Structures are given as C-alpha cells and as structure tokens.
Amino acid sequence: MERGTVLIQPGLWTRDTSWTLLYFLCYILPQTSPQVLRIGGIFETVENEPVNVEELAFKFAVTSINRNRTLMPNTTLTYDIQRINLFDSFEASRRACDQLALGVAALFGPSHSSSVSAVQSICNALEVPHIQTRWKHPSVDNRDLFYINLYPDYAAISRAVLDLVLYYNWKTVTVVYEDSTGLIRLQELIKAPSRYNIKIKIRQLPSGNKDAKPLLKEMKKGKEFYVIFDCSHETAAEILKQILFMGMMTEYYHYFFTTLDLFALDLELYRYSGVNMTGFRLLNIDNPHVSSIIEKWSMERLQAPPRPETGLLDGVMTTEAALMYDAVYMVAIASHRASQLTVSSLQCHRHKPWRLGPRFMNLIKEARWDGLTGRITFNKTDGLRKDFDLDIISLKEEGTEKIGIWNSNSGLNMTDGNRDRSNNITDSLANRTLIVTTILEEPYVMYRKSDKPLYGNDRFEGYCLDLLKELSNILGFLYDVKLVPDGKYGAQNDKGEWNGMVKELIDHRADLAVAPLTITYVREKVIDFSKPFMTLGISILYRKPNGTNPGVFSFLNPLSPDIWMYVLLACLGVSCVLFVIARFTPYEWYNPHPCNPDSDVVENNFTLLNSFWFGVGALMQQGSELMPKALSTRIVGGIWWFFTLIIISSYTANLAAFLTVERMESPIDSADDLAKQTKIEYGAVRDGSTMTFFKKSKISTYEKMWAFMSSRQPSALGVENIGGIFIVLAAGLVLSVFVAIGEFIYKSRKNNDIEQKGKSSRLRFYFRNKVRFHGSKTESLGVEKCLSFNAIMEELGISLKNQKKIKKKSRTKGKSSFTSILTCHQRRTQRKETVA
C-alpha cells in the first residue's frame with residue numbers, strides 16, 4: 001500500500017465512516033494540501049528601456065517568500081504582472097479590471113498619481129486592498145479606505161527637514177523644487193519664517209530641460225550657500241555634475257537632498273571636495289538580516305544586463321525597490337494570519353465587492369513587521385505609514401556615513417557631534433591649496449627686500465608668514481598669500497556691509513586670514529576665529545619727542561612747503577592786482593599841490609614797487625604808510641589783511657608748538673586725560689577694531705573721544721586745513737575789480753568836462769590839461785595840449801615830454817612868464833608819476 005492512500009473494505013462502510021470521510025475532505029485535506037494566493041502588479045514602463053526596478057523587487061519578494069516556507073508554509077504566492085505606459089490612466093483601469101477578474105488578493109502599483117487614482121477608485125469600489133509605495137498627496141475629503149502607503153508621510157518628512165535646518169542654525173535657506181508637489185512635501189519648512197528667524201528663497205528647476213547652470217549661476221551670485229533640493233535621484237545625480245562644473249562643490253556650500261536614495265548615488269567625484277552634503281535614508285542597513293537581503297539583491301542585479309547611466313551605484317537597492325519588497329511581505333503576513341482566505345473573481349461592471357475584502361484590509365493595517373525600511377506600522381484611519389525612523393547621512397571622504405537619526409515621535413537625534421573627529425579634521429586639509437588674505441603690517445607681514453624679483457609667497461616675510469609656514473608643514477596644506485585689495489582689516493558700515501579681510505572671508509574669496517586681526521563680538525557673528533596667537537588690549541600710543549636741536553630753517557616747519565609757495569604767489573598776485581586797480585580807479589589820483597586847487601597835475605602813490613611794498617608790509621604785520629583811498633583798492637587791502645591775519649596766527653600757534661615740543665612732559669596717563677584735552681590730536685586705524693570699538697561704545701568717555709577723532713583729519717597743517725582762506729582772497733580780488741570798473745564809470749559820467757566821442761567816450765580824454773604861456777604885454781603865446789587816455793603808460797610818457805618841452809621854450813623866450821608851471825622834482829619823479 002502506497003503512502004497517503006485510504007483503503008475501505010466492503011462491508012465496513014457505516015454512517016460513522018461517512019461522516020469521518022466528509023470531515024477529512026472538508027477540513028483536513030484543505031489544511032494539508034498547498035494553496036495558491038495570487039496578487040497583481042501594474043507597473044509603468046518606457047519604450048526601449050529595461051524593466052522597472054519596482055517590478056524586479058516585486059518578483060524578488062515573491063520568490064523569496066516562496067523559498068522561505070516559514071512565513072507561508074501551506075501557501076504558494078503567485079503574481080500577475082501588467083505593464084502600461086506612463087500617465088495612461090485608462091490603460092491602468094483596464095489592466096486592473098483584468099487582474100480582478102482573475103482573482104487577486106491585492107493590487108500593487110502603479111506609481112504616477114493619475115494612474116494611481118484610477119486604480120484606487122476601482123479597488124475602493126470592489127473592496128480589494130490597493131498597495132502603494134510612492135508618495136501621494138491625500139485629498140482633503142479622502143474616502144479611500146482600501147489602500148495603504150508604505151512611503152513615509154510627507155508631513156513627517158517636512159518636519160524632519162525643518163528640524164535639521166534648525167539644528168544647523170541656518171538663517172537663510174534656498175529651496176529648489178522639481179515640480180509643484182515639492183512645495184506640498186515641504187510645507188512645514190515653507191511656513192517656518194512665520195515662527196522662526198529663517199529667510200527662505202524658493203526656486204524651481206527648469207522643466208523639461210536638465211540644464212540648471214543658469215539657476216546655479218544666480219545662486220552663486222546671490223551667495224546662497226544653504227540649499228535644499230527636492231527632486232528625484234535621477235535629477236539629483238545630474239544636478240551634482242552641474243554643481244561641480246560651476247565650481248560650487250566647495251566646503252562653503254551645504255546641500256540637502258530630500259530624496260531617500262542619496263546613499264545609492266555614485267558620489268565618488270565629490271568625496272574629497274569638502275562639500276557638505278546631507279540627506280535621509282530609510283533603509284535599515286545596520287540590521288544584519290537587512291544587509292544579507294540587500295547583498296542577495298545586489299548579486300542578482302550584477303548578473304543582469306547593464307542598465308543605462310542613472311547615476312546609481314552598481315547593484316544597489318533603491319528605496320523604491322525596498323518599499324515594494326516590504327509591501328509584498330506585509331500582504332504575505334496578513335494572508336498568513338487569515339484562515340481560509342478565498343479569493344473570488346470580480347467584475348468591474350457588476351460592482352459586486354469582494355466579501356472578504358474588508359477583513360483582509362484590516363489584517364494588513366494591523367500587521368507589524370521590521371522590514372528593509374525599518375519598523376512598519378500603519379494608521380488604521382488613513383492607511384499612511386507612521387512611527388518610522390529616518391537615518392541622517394552625510395558625505396565624508398570615506399563615503400556616506402550616518403550622523404544621526406530622526407523619529408516621528410522623538411524627533412532629531414544627532415550623533416556625529418559626539419564623535420572624536422580630530423584625525424579627520426587634520427587630514428581634511430592635506431593636499432589642499434588655501435587662499436590666504438592678509439594685510440601689510442610690520443612686523444607681522446612685510447615685503448621681503450631682495451635684489452632679485454620675487455613672485456608668489458616669496459614676496460612677503462614676517463611673523464604671520466612664519467606661523468603660516470609652520471601650520472602648512474604640520475597639516476600638509478598649500479597656500480597662496482594675497483593682500484586684501486582695500487588694505488583694511490574689516491569693519492561694518494551703517495548698512496551692515498563689511499569691508500577688508502572680513503569681507504574677503506564672507507564672500508569666500510579667501511579661505512583663511514592670517515593677520516593681526518582683533519577678535520571682536522561683531523566679527524565673530526560672521527566669521528570664525530582660531531586660538532589667538534597674541535593677547536592685546538587697546539593702548540594709547542604717542543610719540544616721544546626726539547632730542548634734536550632746531551635747525552637754521554626750523555622756522556619753516558609750522559607750514560608745509562605748499563603753503564609757503566602759495567603765500568608767496570598770493571603776495572605777488574595781490575600786489576599786481578592792487579597796482580592795476582589803483583591805475584584804473586580815478587579815486588587813487590590826487591592833486592600833489594593842495595594849495596593850488598586849479599592845478600591839473602595828479603599823482604598816484606601805488607606804483608608797482610609801492611604795491612609790492614604794501615603787500616610785504618601787511619604780510620609782516622608792519623604796515624607801509626600807503627593807504628588806499630578808493631573802495632576797490634580798500635577791498636583788496638582788507639582782503640589781504642584778513643588773509644595775512646589767518647596765516648600769521650596759524651603760523652604763530654604752530655611755531656610755538658614746534659619750539660616747545662621738547663619741553664613737554666607726558667600729560668596723558670589715562671583715557672580720561674586724553675578725552676579732556678584738545679591740544680594733542682589722536683586717532684585709530686581706519687576700519688579697524690579699535691575704531692569700531694570707539695564708534696559703537698556707549699561709555700561717555702569713549703563717545704567723547706570718538707567725536708573728537710571723527711572731527712579731526714590725521715594730516716599736517718596743509719592746503720586742506722587753511723585752503724579756504726585762499727578762496728576768500730581770490731573772491732575779494734574779483735570783487736575789487738568789479739568795484740574799480742564801477743568807480744570809473746561813475747566818475748566818467750560825473751565829469752562834464754570830458755569829451756565823449758563815439759563808443760570809446762568812457763575811456764578817452766579823461767584828463768584835459770591846459771598849459772597857457774604868457775609873453776610880454778604885447779605878445780602872448782597860448783599852448784594847449786590835450787592828452788589822449790588810450791593807455792595809462794602812454795599818458796605817463798606824454799606827460800614827461802610836455803614837461804621837457806615847456807622847459808625848452810622857457811629858455812628860448814626870455815621874456816616869457818608862466819602863469820602856471822607844472823614841474824616835478826627829480827626825486828619825486830622817480831617815486832611818483834605825474835600827469836600834466
């Protein structure tokens with residue numbers, strides 16, 4: 001007799017035997033014979049592309065369950081796979097109805113939202129569980145009860161991103177999203193500015209065009225160093241290549257990717273760039289069981305035909321594949337718990353639901369399992385995944401490393417900060433070239449003196465260069481020293497903008513500043529400082545007078561050479577102007593013989609030499625006994641006297657300081673002593689920390705000192721100090737010229753004896769001199785000569801000629817007598833000019 005057969009002999013058939021056989025056929029046989037449970041999968045494919053990774057994971061999970069009989073010992077899991085085109089919701093609905101007609105316990109897929117909604121509607125009507133593994137935004141009035149989604153809740157991921165931003169203390173964040181769903185996934189972060197001190201700038205990647213270089217260029221120009229990318233792993237791989245091309249793969253940037261497949265990307269090109277790259281990971285690779293399953297997956301994938309370039313590591317299991325693997329296992333666990341799960345054929349047009357559908361759906365939502373993506377539990381109300389863990393990973397030189405964990409209940413827990421990474425910090429600078437900014441300041445940084453031309457770092461020497469050289473030898477980095485362009489240390493203006501070396505560091509034009517830069521609270525807000533190599537405080541530094549005796553020309557020291565030259569030129573200029581105006585104005589001509597009012601001879605005291613004598617006498621504060629009479633000449637004299645008053649006063653004050661400097665004792669013992677006096681001028685280095693200290697100080701003594709320093713210019717007494725007096729002098733001379741012209745016109749109109757001829761009547765025949773000669777009683781000679789006033793020098797020459805002619809005629813006619821003879825003494829002729 002073969003094993004497993006039942007022999008019933010004739011005559012032994014009784015009623016009890018019949019009931020026993022019926023019980024065996026109805027209860028014992030179904031439990032011992034294998035059952036078949038069919039599930040359906042709808043996957044989207046693209047023409048001429050390999051099989052979807054979700055479909056491969058679907059088959060891999062079914063095969064793994066059938067091989068391991070511990071989960072479903074008496075059930076064989078089979079599947080039906082249907083492939084559709086992308087975004088074809090009608091084809092998705094038709095394929096779903098075909099699978100339901102075959103009799104499936106659950107439907108998996110598709111991925112995209114339009115097709116998912118169509119399949120979900122059918123499953124909800126026929127009460128068949130719908131298993132989803134992609135992110136899907138639930139509607140407000142969600143009435144879909146027959147589905148679960150293994151993808152983490154978008155609200156939880158958004159909170160995780162916000163917690164990470166707060167942990168890093170980012171004040172400005174740039175969010176770059178691929179499509180509109182990214183704004184929904186990050187809504188917690190977008191609403192953060194209303195609750196936290198965070199500024200968010202939102203940008204969108206170009207749709208359809210993978211060239212993001214223009215966008216990256218704007219971000220680089222705008223100094224956007226903290227960037228969050230919400231995109232797929234395919235887009236992330238392409239963006240990383242363009243970031244490297246744009247020169248933005250440096251330690252100054254921090255990129256965060258919301259994709260859960262950052263660990264699966266090939267990041268070999270960026271490991272040693274120093275860039276900060278962070279992301280999430282859902283796979284629990286720390287579990288040995290998970291690691292073994294991932295290793296089996298990798299072995300199968302490496303044996304498969306090569307896939308096109310996707311930016312992923314070879315044979316790696318993505319999050320999509322892991323979620324599909326866990327989804328199949330969740331259905332298998334629920335079916336194992338269900339006793340007598342009978343799957344019937346369903347017709348979409350009949351709208352007759354599956355009788356065991358609600359019970360099976362509840363079993364799936366109640367299932368608990370630690371899968372590839374960690375602990376899996378569902379919310380019974382909306383079917384979303386809850387209470388999951390997200391690993392925080394960061395790119396290091398060794399690859400991606402776990403630096404923390406985020407849980408939907410406990411929040412963020414960073415573990416990287418507690419690790420001793422001193423060795424990594426030391427090694428991170430090896431074989432790197434740093435741009436070092438500095439400033440010329442003896443003895444810290446100086447130009448090296450050499451007969452040969454020097455280039456690069458050899459141009460400089462000093463304490464800071466020696467310190468930098470020692471650090472380079474210890475840490476193994478290279479450096480390129482550059483002087484700060486504006487020659488300043490770094491201070492903040494009223495607009496909050498920085499200059500000097502601080503600005504070079506903020507703008508990342510330099511990696512390091514090695515200089516005698518003071519550590520202040522304001523500077524520490526924007527840049528980081530190392531341990532100080534020297535501890536100093538604010539000190540009063542003043543020059544001790546040297547012991548040299550005054551030289552022969554020490555009296556010239558109070559004024560700069562430019563001032564001395566301008567004073568001499570001003571003296572010459574004023575003298576010439578005074579001479580011309582005195583000749584031009586009629587009020588400077590006077591009668592030398594006041595006893596003879598009928599005399600037509602007039603004289604002028606302001607010859608060229610007398611004008612120079614007047615200017616020199618006023619400059620020496622002595623006078624010259626020459627007093628101007630006309631208003632124009634008095635204006636010239638008054639302006640010149642005012643000019644000499646300022647010059648001589650300034651000279652006297654500075655001369656006393658120069659001569660007594662050796663006898664001065666130190667009157668400054670504290671800041672209060674310095675603030676109380678005004679004789680000794682003082683200041684600080686422009687845009688340095690000392691200047692900023694006095695500028696921002698609220699202490700009355702320091703405020704008074706800052707007011708004094710800001711009102712003084714750190715220069716000698718030169719043109720910029722007393723140059724205004726030269727402007728006053730020039731304005732006075734111009735005014736005197738106009739006044740002289742007015743005086744001449746006024747006198748011309750008033751004198752009715754002057755003949756006016758033509759248009760030149762104001763300037764011609766100003767003087768009309770009459771000389772009458774009387775002979776004897778019977779003879780008389782009258783000579784009348786009119787002088788033309790074409791030019792002043794011509795007039796003076798004619799006057800001298802007439803004088804000689806009169807003398808000659810008086811010798812030829814002895815009987816002649818003069819009624820009026822105008823003669824000038826020879827000595828007066830030399831000093832004064834006479835017009836007859």
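Glycine residues also receive a Cβ, built from the backbone N, Cα and C atoms like all the rest.
None of the substitutions listed is reflected here, since the structure keeps the original residues.
Per Swiss-Prot, L-glutamate binding site is recorded for Pro516, Thr518, Arg523, Ser689, Thr690. Counting only same-chain residues at least 6 apart in sequence, those with a Cβ under 8 Å from the Cβ of Pro516 (L-glutamate binding site) are Glu441, Tyr444, Cys464, Met534.
In this structure, Gln621 (variant position) belongs to neither helix nor strand by DSSP; it is coil. Here the residue is the original one, but Swiss-Prot notes a natural variant at this spot, Gln621 to Arg: In RNA edited version.
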Using all protein chains shown, find which of the recorded positions Thr518, Gln621 scores highest when you count other CB atoms within 10 A of its CB.
Thr518
Counting across all protein chains, other CB atoms within 10 angstroms of the CB of Ser689 (L-glutamate binding site) number 19
Cα-Cα distance, maximum over Pro516, Thr518, Arg523, Ser689, Thr690, record's L-glutamate binders, Å
14
Please work out which residue of Arg523, Thr690 has the most C-beta neighbours within 10 angstroms of its C-beta, and give that one of the binding-site residues.
Arg523
Per DSSP, to which secondary structure element type does Thr690 (L-glutamate binding site) belong, with helix, strand and coil as the options?
helix
Of the binding-site residues Thr518, Arg523, Ser689, Thr690, which sits closest to Gln621 (variant position) by Cα distance?
Thr690
Additional residues surrounding L-glutamate, by Cβ distance to the Pro516, Thr518, Arg523, Ser689, Thr690 centre under 8 Å
Tyr489, Leu517, Ile519, Thr520, Gly688, Thr692
